[in-house]
Amino acid sequence: MGAPATRRCVEWLLGLYFLSHIPITLFMDLQAVLPRELYPVEFRNLLKWYAKEFKDPLLQEPPAWFKSFLFCELVFQLPFFPIATYAFLKGSCKWIRTPAIIYSVHTMTTLIPILSTFLFEDFSKASGFKGQRPETLHERLTLVSVYAPYLLIPFILLIFMLRSPYYKYEEKRKKK
């Protein structure tokens, strides 16, 4: 597979990632920060099922720091998702480079405390977490695996934007 074909495969992966992120953000993540009345009972039940089944303490009783990440997702990331979907599914949109770098770094930065919480928090002593919590290493790793794509795909995006010869920044020079 040549460089243009590889680039198109990565662009399609990224386009589908952003496309899939729209309903996940709207119907799951933002329930923690938007009024409950906005969501049909089916979506509320889906979130309850997920949070209980996977013992996700952040979505059962979201702490303030996690809600701040969700607010950023609402204000900054959600408007970017359709733009990024368009740019990557269309392909060859060099203008997406800078916004994609900003998105990827922001998202990876928010995932560090989330994944660290799942891996290292002593939930038996943590009074800020109510409801079911991961108790075993297997339950913690299961939660990490649910959130890991939101660290890995932005990392791929960042490397792609920084290393792809197609997306590399070229300084425009004035002709004399």
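Yeah, the Cβs are placed from backbone N, Cα and C, and that goes for glycine too.
Looking at the domain 'EXPERA' (10-158) alone, the prediction's average pLDDT is 95. Taken from Swiss-Prot, the feature domain 'EXPERA' covers 10-158.
Among the mutagenesis entries in Swiss-Prot is GLU11 to Gln, noted as: Decreases DTG binding. If you take the C-beta of GLU11 (mutagenesis position) and look for same-chain residues 6 or more apart in sequence within under 8 angstroms, you find PHE88, LEU89, GLY91. In the three-state DSSP reading, GLU11 (mutagenesis position) counts as helix.
Sequence-distant neighbours of ASP29 (mutagenesis position) (same chain, 6+ residues apart, CB-CB distance under 8 A): LEU70, GLU73. In the three-state DSSP scheme, ASP29 (mutagenesis position) is classed as helix. Quoted from Swiss-Prot, the note on mutagenesis experiment ASP29 to Asn is: Abolishes DTG binding.
Here the residue is the original one, while Swiss-Prot reports the published mutagenesis GLU37 to Gln with the comment No effect on DTG binding. Cβ neighbours within 10 Å of GLU37 (mutagenesis position), excluding its own Cβ and spanning all shown chains: 6.
Quoting Swiss-Prot on the mutagenesis of GLU42 to Gln: No effect on DTG binding. Cβ neighbours within 10 Å of GLU42 (mutagenesis position), excluding its own Cβ and spanning all shown chains: 9.
Experimental mutagenesis at this site is recorded by Swiss-Prot as GLU53 to Gln, annotated: No effect on DTG binding. Long-range Cβ neighbours of GLU53 (mutagenesis position) (same chain, at least 6 residues apart, Cβ-Cβ under 8 Å): none.
Under its mutagenesis entries, Swiss-Prot includes ASP56 to Asn with the note: Abolishes DTG binding. ASP56 (mutagenesis position) has a Cβ environment of 22 other Cβ atoms inside 10 Å.
In this view, VAL75 (cholesterol binding site) is surrounded by 10 other Cβ atoms within 10 Å of its Cβ, with every protein chain counted. Sequence annotations record features per position, and here Swiss-Prot assigns cholesterol binding site to VAL75, GLN77 based on similarity to another entry.
Looking at Swiss-Prot, the entry for mutagenesis of ASP122 to Asn says: Decreases DTG binding. Secondary structure at ASP122 (mutagenesis position), as computed by DSSP, is coil.
Here Swiss-Prot describes GLU135 to Gln as a published mutagenesis experiment; the accompanying note says: Decreases DTG binding. Take the CB of GLU135 (mutagenesis position) and look out to 10 A: across all protein chains shown you find 11 other CB atoms.
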Provide, as an integer number of angstrom, the distance between the C-alpha atoms of ASP122 (mutagenesis position) and GLU135 (mutagenesis position). 9
What whole-number Å value do you get for the CA-CA distance of GLU42 (mutagenesis position) and ASP56 (mutagenesis position)? 19
Nearest to VAL75 (cholesterol binding site) by Cα distance: which of the mutagenesis positions GLU37, ASP56, GLU135 is it? GLU37
In whole Å, how far is ASP56 (mutagenesis position) from GLU37 (mutagenesis position) when you measure between their Cα atoms? 22
